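These come from Swiss-Prot:
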type	residues	note
DOMAIN	19-198	domain 'ABC transmembrane type-1'
VARIANT	V5 to I	In strain: ATCC 6633 / PCI 219
VARIANT	A201 to T	In strain: ATCC 6633 / PCI 219
VARIANT	L216 to V	In strain: ATCC 6633 / PCI 219
Amino acid sequence: MHHIVQFLQTNGGELLYKTYEHITISLIAVILGVLVAVPLGVVLTRMKKGAGTIIGIVNIIQTLPSLAILAFFIPLLGVGKVPAIVALFFYSVLPILRNTYTGIRGVNKNLLESGKGIGMTPAEQVRLVELPLAAPVIMAGIRTSTIYLIGWATLASFIGGGGLGDYIFIGLNLYQPEYIIGGAVPVTILAIVIDYVLAVAERKLTPAGMQRLKELS
């Protein structure tokens, strides 16, 4: 306990900055993932063939070791935050893409026909009918992706990306448990807090009727 208190006294200010770095690289990667995966998911629902293949390819990328992905970008982008964000972006895509595809495919076809009947264009159907109804499922994918990235972002320090992983790597290299705890505990707290916030957002986006069905089931 004495070592942990000493760690906080010595590194309190830097700990806040490392936490900010960790949140920043994770958040940027998730936002990029949303900007790519949601439109791609919409496009895949319009494809009669090939959607499963594309999702399968993204799934393969997801199974690659995190350190291998990070190392792959070093010759291309060097070291620092940029390659870390790009690598995390690739990991963020699958849950969002899969849930967008599943959510939109699950929209009641009668509602789409009603939209056509009142003169909605395909773009208006996506914007006003499909995305709002699929929003809870999409948000669940964003939530999953974000929690994954909070954990994976600790590896960003491997290529100089910063974040709370710096403390974990220092602790492992120098065998200083207080540094490991100083990095691991804030990451865990971040994951719990962000998961709670996104769970609330997911509930807010779920229509009242669907919420009642979930409660009854």
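Note that Cβ sites are derived from N, Cα and C of the backbone, with glycine treated the same way.
When each of the variant positions V5, A201 is scored by how many other Cβ atoms sit within 10 Å of its Cβ, V5 comes out lowest. The separation of V5 (variant position) from A201 (variant position), Cα to Cα, is 36 Å. In the three-state DSSP reading, A201 (variant position) counts as helix.
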